[in-house]
Amino acid sequence: MINRDNKKAITKKGMISNRLNKFSIRKYTVGTASILVGTTLIFGLGNQEAKAAENTSTENAKQDEASASDNKEVVSETENNSTQKNDLTNPIKKETNTDSHQEAKEAPTTSSTQQQQNNATTSTETKPQNIEKENVKPSTDKTATEDTSVILEEKKAPNNTNNDVTTKPSTSEIQTTPTTPQESTNIENSQPQPTPSKVDNQVTDAINPKEPVNVSKEELKNNPEKLKELVRNDSNTDRSTKPVATAPTSVAPKRVNAKIRFAVAQPAAVASNNVNDLITVTKQMITEGIKDDGVIQAHDGEHIIYTSDFKIDNAVKAGDTMTVKYDKHTIPSDITDDFTPVDITDPSGEVIAKGTFDLNTKTITYKFTDYVDRYENVNAKLELNSYIDKKEVPNETNLNLTFATADKETSKNVKVEYQKPIVKDESNIQSIFSHLDTTKHEVEQTIYVNPLKLNAKNTNVTIKSGGVADNGDYYTGDGSTIIDSNTEIKVYKVASGQQLPQSNKIYDYSQYEDVTNSVTINKNYGTNMANINFGDIDSAYIVKVVSKYTPGAEDDLAVQQGVRMTTTNKYNYSSYAGYTNTILSTTDSGGGDGTVKPEEKLYKIGDYVWEDVDKDGVQGTDSKEKPMANVLVTLTYPDGTTKSVRTDANGHYEFGGLKDGETYTVKFETPAGYLPTKENGTTDGEKDSNGSSVTVKINGKDDMSLDTGFYKEPKYNLGDYVWEDTNKDGIQDANEPGIKDVKVTLKDSTGKVIGTTTTDASGKYKFTDLDNGNYTVEFETPAGYTPTVKNTTAEDKDSNGLTTTGVIKDADNWTLDSGFYKTPKYSLGDYVWYDSNKDGKQDSTEKGIKDVTVTLQNEKGEVIGTTKTDENGKYRFDNLDSGKYKVIFEKPAGLTQTGTNTTEDDKDADGGEVDVTITDHDDFTLDNGYFEEDTSDSDSDSDSDSDSDSDSDSDSDSDSDSDSDSDSDSDSDSDSDSDSDSDSDSDSDSDSDSDSDSDSDSDSDSDSDSDSDSDSDSDSDSDSDSDSDSDSDSDSDSDSDSDSDSDSDSDSDSDSDSDSDSDSDSDSDSDSDSDSDSDSDSDSDSDSDAGKHTPVKPMSATKDHHNKAKALPETGSENNGSNNATLFGGLFAALGSLLLFGRRKKQNK
């Protein structure tokens, strides 16, 4: 930091940690213009980085008339190009851009007004008074003559005074070339020139004020010249003898404190391994360097600060790497090409990691040193400064900035703003330092001339070493450049359709027209001055100036260069607009007289860790006490960063590089199996124990008294007994034995299993080598046992249950017992019987059913047993525990489940599946009953005639109706008819009558029909079929229908001697087949309708629609007269046909 009052710089001597030179380019504006600060850059030690800032200042200069008798003083501004500065190891470089414009007017000077034109800063205007015109385009008017031998008038102005300058137009001819600096050109000076209130663009390279300059005593002894440089005043000493104006302290360059910690490339001796996954970011943020308002003033040198706190895992080894990523719109340096990061170090200066920067990816790759092998639990901090990359951001815009440490990202939204030109009438200009080459000692300035493309008359641009205020006044500021015939000046014209980037930085000049040879350039316009005569212009131009500078001691920089645009306004007066750029690089020192600050002394702390066998907290009181190796000791610095070491074989540890007056914390990790001993056991600080954590402040000396002691933690036992509690009272009785092989589990207070064992032959168990604390003991219930009641008596005689808590407090615990008793077994079962009366109750006369399968399932549905009933219908399952079960009875073939739950539980039927719960008792109430369905016998004979029909029976399967046996009687009637058929056959049919007798059998005779039916006695019904015949009647209708067909044949039935056919009709009904019957008419009944009945089957399908027909008279003699039988048969057949056809028609519909 520059001492602004004495203009002297001092250096600090000693170790420098993570210091970077910073170069700021700034433009200061006092009045209407804003302060524009360029870039603050921080690089590795010895590397100089520039920070560009644009500063514009507007000043209202008051000028009063002065008498012609005023002394005329010609001042030539000279620059000491080899200024001497204090020896600064790490200079801070600041660049300041100052713009000014002023119009000279006649004698009575009015206060200049500030105007804004096209969103630009305006300056004051005064009438010209004997001031020489600079390179104005030739005119016929004598007042517009040009004087190329300009002699600058720079006056030192006292603070708080207004300076008035009176000038008169010169009537003499202007020389075409400048004379020596001492020549006068009619410049009258009535008062000191006003001190500009505007400050140049200044770039400040800020370094931590506490960091000393890296100059050793030996270096000073061996190099006296360096010592002389350190105590020698800056070139300000020379300047103090010159009548030049100095910038007021109010416009001095701003200093931006921007720390950055990064490092130089690591030698590739160790294999690289990216360990981003082992880096834990604990805190990171992005902040703005000047004002936290969401706006980055890029030309103000406002930097972006990225801070990151992170932990380095102990698994990280030397040679491993991590990455830090910049946002792609930012860059570490704004005006230099040196992007070398500095080391990441701890507060004592030890290097943790070194880094390299990749410009293409905007990424730093850090490689860890053996620091991570020597220390543990390393916490690090990273603070990076960056600036808007004008190549990526040529114009104002909104950005979302994203930075990342070890791929962990953080973001911030900002708006980027750039400077505006300084404007006075048609004069409008702006400039920046766009590049700094610290090797060649060159600086590049980019100037926008007439960026607003106004109609500017008699345009001249002057480039000057030193400062130019916004109003065009010249002043000596904070630095200088060398402008001579070797200075590179290029001029480019901007086409009407081209737009200048707002960043004021050109990366490709080839896109613009090179008009250098079309303008008049005078590089010797004055001492360290050049002038460009543009004439009348209405286009924008770019001027590129590359000038030399003289570095100070230790490469300090004080580079300042201003520009002024002069035009003739509509009143034929000159209007001025000025702009200044400055780079300052100085060391952060506290000011002073230039003497060397004593080297900062660093201190150490540490000492000893021992095993305190006698636990008294004092070292050496027991011969068995010894040092403890490998104990982890952690040092916490004032900024919160940490590092850890382990004690050596002698129990010793040490931390060095500590600063006086700062406070540190030391923590000792308690080794496994030990406890901290008593603290401060004696008044002797060298012999006591300081405990697990101690805070110490360095007071000008080392502190090697930070000791601590530990003693071995005693171990204890836990356990006792598992026994069979035969009387189930929960108390251990003398005659009750222990239970062997019971599993016991021990858990710590967090629930973690720390041991498992089993009881011995006596039921005893134990766990050993336990520390004080709370434990949980869990007993596993042995097979065939049940836990007894718990907590019934004294702790050492009761049962603690299946789970209990045991506490160890400086003693064994032998009270954790558990008791069990043998679990009783139970039985389940009972009886399956034949419920002959179907009432669902077990009667004394009803017998059991043998060989019924019974299955037992547990609560999960798993089969745990299967058995069959014995000859008495009894069954049972034994050896069952209390619980839920399901009993499943398999229904015997041919039997039907009887009604359930009709009476008392031990006498009723429980159904095919029964859920049962056993609770401490047997259950013999699980019974079930079945009965057999009624079946008709087959007198199969009876019909056997009608057997022929029987087929029809098969129709008659609907016989199953037959159950309505009784109907079947009516069938029998039909039989009787059929008998009549049987007539043809044989009276034996009439037997069938006897069938009819059997009718009671429900004629299952008709069974006889379809014996196939036979099972279906209901078949027998087939008579009932015959019912169904009665159905059949209706069927028979249908039959008869069918008959009817056949009947028409059937008539031939009549042939068929036997009505039986017609009867058989009833069979025949059994189906329209009967057609065929009729065919078969051949009475032989043999139509035994069996034939007919084949077709009958479809009819049987519809038979149940007619099973309500009237029954035929039960059997009778055939003496109704066979003579009439034929006639009636025919009639019935015809009627049946009609009905059948009608019915079919209906069905078809």
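Indices start at 1 and increase along the chain as displayed.
Each residue, glycine too, has its Cβ placed from N, Cα and C.
Given the structure is predicted, the values throughout are model-derived calculations rather than measurements.
Annotation comment: Swiss-Prot describes 602-714 as domain 'CNA-B 1'. Annotated domain 'CNA-B 2' per Swiss-Prot: 715-824, in sequence order. The domain 'CNA-B 3' annotation in Swiss-Prot covers 825-935. Per Swiss-Prot, natural variant Ile207 to Thr is noted as: In strain: 80s-2 and BM12987 / O24. Under its natural variant annotations, Swiss-Prot gives His329 to Glu the following note: In strain: BM12987 / O24. What Swiss-Prot notes for the natural variant Glu599 to Asp is this: In strain: 80s-2. Among the natural variants in Swiss-Prot is Ile698 to Asn, noted as: In strain: 80s-2.
Ile698 (variant position) and Glu599 (variant position) have their C-alpha atoms 17 Å apart, to the nearest angstrom. Put simply, His329 (variant position) is 41 Å from Glu599 (variant position) when counted between their Cα atoms. When Cβ neighbours within 10 Å are tallied across all protein chains shown, the highest count among the variant positions His329, Glu599, Ile698 belongs to His329. Taking DSSP states H, G and I as helix and E and B as strand, the domain 'CNA-B 1' (602-714) has 0 helix, 52 strand, 61 coil. Per-class residue totals from DSSP over the domain 'CNA-B 2' (715-824), listed helix then strand then coil: 0 helix, 52 strand, 58 coil. Break the domain 'CNA-B 3' (825-935) down by DSSP state and the numbers are 0 helix, 52 strand, 59 coil.
Taking the domain 'CNA-B 1' (602-714) as a whole, pLDDT averages 92 in the prediction.
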